[in-house]
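For the published mutagenesis H56 to Y, Swiss-Prot gives the following note: Loss of interaction with ATG18 and VAC7. While the structure shown retains the original residue, Swiss-Prot records the mutagenesis experiment R61 to K with this note: Loss of interaction with ATG18 and VAC7. For the mutagenesis result Q101 to R, the note given in Swiss-Prot is Loss of interaction with ATG18 and VAC7. L149 to R appears in Swiss-Prot as a published mutagenesis result, with the remark: Loss of interaction with ATG18, FAB1 and VAC7. No loss of interaction with FIG4.
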Amino acid sequence: MEKSIAKGLSDKLYEKRKAAALELEKLVKQCVLEGDYDRIDKIIDELCRDYAYALHQPMARNAGLMGLAATAIALGINDVGRYLRNILPPVLACFGDQNDQVRFYACESLYNIAKIAKGEILVYFNEIFDVLCKISADTENSVRGAAELLDRLIKDIVAERASNYISIVNNGSHGLLPAIKTDPISGDVYQEEYEQDNQLAFSLPKFIPLLTERIYAINPDTRVFLVDWLKVLLNTPGLELISYLPSFLGGLFTFLGDSHKDVRTVTHTLMDSLLHEVDRISKLQTEIKMKRLERLKMLEDKYNNSSTPTKKADGALIAEKKKTLMTALGGLSKPLSMETDDTKLSNTNETDDERHLTSQEQLLDSEATSQEPLRDGEEYIPGQDINLNFPEVITVLVNNLASSEAEIQLIALHWIQVILSISPNVFIPFLSKILSVLLKLLSDSDPHITEIAQLVNGQLLSLCSSYVGKETDGKIAYGPIVNSLTLQFFDSRIDAKIACLDWLILIYHKAPNQILKHNDSMFLTLLKSLSNRDSVLIEKALSLLQSLCSDSNDNYLRQFLQDLLTLFKRDTKLVKTRANFIMRQISSRLSPERVYKVISSILDNYNDTTFVKMMIQILSTNLITSPEMSSLRNKLRTCEDGMFFNSLFKSWCPNPVSVISLCFVAENYELAYTVLQTYANYELKLNDLVQLDILIQLFESPVFTRMRLQLLEQQKHPFLHKCLFGILMIIPQSKAFETLNRRLNSLNIWTSQSYVMNNYIRQRENSNFCDSNSDISQRSVSQSKLHFQELINHFKAVSEEDEYSSDMIRLDHGANNKSLLLGSFLDGIDEDKQEIVTPISPMNEAINEEMESPNDNSSVILKDSGSLPFNRNVSDKLKK
């Protein structure tokens, strides 16, 4: 440069610096006209070395910036592109200067350079975008204002030229190959043709890594800057930014958690636009695919309608039809002019035709629409060949579902909902991860989140339900899904628990082995569900249990009932509140006989006598009162399976009153009387008296209507009378005593007991005594399959063992022993029926203040449960 120009550029006054820049511009223009490019190189080198790179000299850097801008203006649009690689680096370096004035002039200089370079500036877009991203958060208002002007200019250039501008940097006169070529032998001149470099100045694939790095910026101004740029790139035709959606989608979700409302607003708008674009492209590709399938169908129909029978041999006719079909199919990917070229197609080998048909079918069946070389003159629609990477998008969405921000969760759910309707199959590999988060959202406090989560969960359930047939085997990894469901079940609320059971039921129908492999977790899930108070959850759990405990899977039922009894033994509160209901529901869903058989055999192995007595009383009470047990009661009454009665009798021997109740249900009154006589030989405990009191109340229930009518036939049922009178003689005089006594006194007994017995004996000797009802009602136990003596001996053995155990306990604990009151281990209110009836027995009043009366729908339950001492006050009250 001339010294005057150099001095003017370094002047403190802006007017003098501006005048010097104009002189420099004239000088460079003169060099361009004269072709003195060497001097231009020296001027640029001087401006960079001595001025723009002069660190800690703000005035020198300002001079260099003005000089470089003037040089770029002088070079013009035709020549500036070749010098940008030397001009731009020092200008961009000044954006990081500590002096705000230098940063301001850097913005001004780059603005002037970009205004001249236009599309050529796009070659250095990454570097420019990087400095703009940093300067957008500048603390100085003047610098930020200049940066906004520069940013606006770069956006305009990108919007206009990014999708089609090809740089001329490598297409100048320097280094080009000759346009003509002369043949050295003949002397002929030929024109050379070279392939044009079609590489665009702007490269989106090169820009995406930088965007991925910057998208996680924290500064709100930078975030707004990034969102604005993404809008520009998204709306620029031909760039196809949506193809790189997974690269920046995760960063946009972090913007939604920004504390500044303007950041959240612009981000929300951008994400709506992105989702709309995804939806548009997917629908477009689906529409194009359907059109192609329709074209194929039309061609096939045209072939079928045009073919007529000929006199050719069958093999030749089939081959001809096949070649004709190949001709029609070939038209899908060839120009129209080639469709009529029968000669070329007729010479095609049949093996090649088959291979072409196979590839064509694979193309039509593919999920994404692939790009074809020629589309028979069809108009190209932007977006029809874009490949949307849904798996990576879903990964980002699932990660953001676990966010603590409600807005982020809502948008992630909305995206998942839309993509599920577009391409549901891509969610199959992500089911386990999605459900682990989605089930938590079902219990969210925000109703909007819960509502959308329910919809998404329903869509996923429908998706898995639609996977049927061998072709889908192995596509869904049910094992991880089951693990995820069982883990989420215990920490979830009711809605989430119900959803978990819905999934487990579905998986069992699809892949039973996957459920059966997770026995421990399944048992815990079912037990937790049955212990809950929600009716829908219990219904789902029972439905799953019914599926798991199929008729052929007794081992599963046994293991489940073992775990259930273990839970009851460990959780006394659960026994008090839910044991009756749980056992009743399980028996109603499964076969009652099957459940009673299995659970009775399990109780035989328990050493805890008190717990065993509790469970036997629950089973006995349910057998008498539950409507679901009517079939089992009828089976016991008709003695269809004597061995079943025998097994129940032996298992229930630890609880004598329950054994007597069983005999009453089976109408085996002789056996009941014998048991009563046998047990009277041992010391009667308070527990037994309480249960007898309850049994007397149960005699008034509808279940024993038949027994009460049988009291009118004393000659046929003498042991019924003896048993009832025996119970009357055993219990203390109380309200229960008065109730039973009134019932017995209401009978019109006009004969003595001896006459009744003699009449009974004479009737047994009569060969015509074979009435069907009397056979059922009055069976001789000694002649039946119930093995009378064996059962009585077993009962005696159990009673003696229990008597010995009681004596040992009294010796160990002495006078302070507190015996557990059977019948008082449940709460006073049956939570499933919510019915309370006033007590009828002062004996029970001596123990508990209130007691429910039985009905056919609920068990008899004593209130204020707990282990109570049999003290003197109770004894005195019983005596009274």
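Placement of Cβ uses the backbone N, Cα and C atoms for every residue, glycine included.
Original residues only.
Quick one: how deep are these features, and who are their neighbours?
For H56 (mutagenesis position), the Cβ neighbour count at a 10 Å cut-off comes to 9, with all displayed protein chains included. Secondary structure at H56 (mutagenesis position), as computed by DSSP, is coil.
Secondary structure at R61 (mutagenesis position), as computed by DSSP, is helix. Contacts of R61 (mutagenesis position) defined by a Cβ separation under 8 A and a same-chain sequence distance of 6+ are given as Y51, A52, A54, C94, D97, N99, V102, Y105, in order along the sequence.
The Cβ of Q101 (mutagenesis position) lies under 8 Å from the Cβ of P58, N62, each of which sits 6+ residues away along the same chain.
Cβ-based neighbour count (10 Å, all protein chains) for L149 (mutagenesis position) stands at 12.
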How big is the gap, in Å, between the Cα of H56 (mutagenesis position) and that of L149 (mutagenesis position), rounded to a whole number?
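Approximately 26 Å lies between the Cα of H56 (mutagenesis position) and that of L149 (mutagenesis position).
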